[in-house]
Amino acid sequence: MSLLTEVETPTRNGWECSCSDSSDPLVIAASIIGILHFILWILDRLFFKCIYRRLKYGLKRGPSTEGVPKSMREEYRQEQQNAVDVDDGHFVNIELE
């Protein structure tokens with residue numbers, strides 16, 4: 001007699017889910033949390049660029065201009081704007097064959 005014949009295999013009834021029609025509050029809460037988690041994950045994947053860009057750059061402010069004369073504020077703003085502006089002549093056209 002081999003060991004395989006001695007091992008009990010569960011019947012089909014043993015594998016059934018006991019929580020499929022359960023009204024247990026813990027099961028209901030877990031289901032709701034799982035569904036909400038899935039919805040939030042989908043939204044995160046769809047809008048992650050907007051969300052993380054807002055968190056990274058949207059909450060930061062520039063340096064304080066308190067006590068700085070208005071002319072210096074305007075000069076600083078102009079320097080920052082010039083640093084952001086891009087000259088169109090610096091673009092390179094690459095053509096693929």
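Placement of Cβ uses the backbone N, Cα and C atoms for every residue, glycine included.
According to Swiss-Prot, the natural variant Ser31 to Asn carries this note: In remantadine-resistant. Ser31 (variant position): 12 other CB atoms within 10 A of its CB, across all protein chains. A helical conformation is recorded for Ser31 (variant position) in the three-state DSSP classification.
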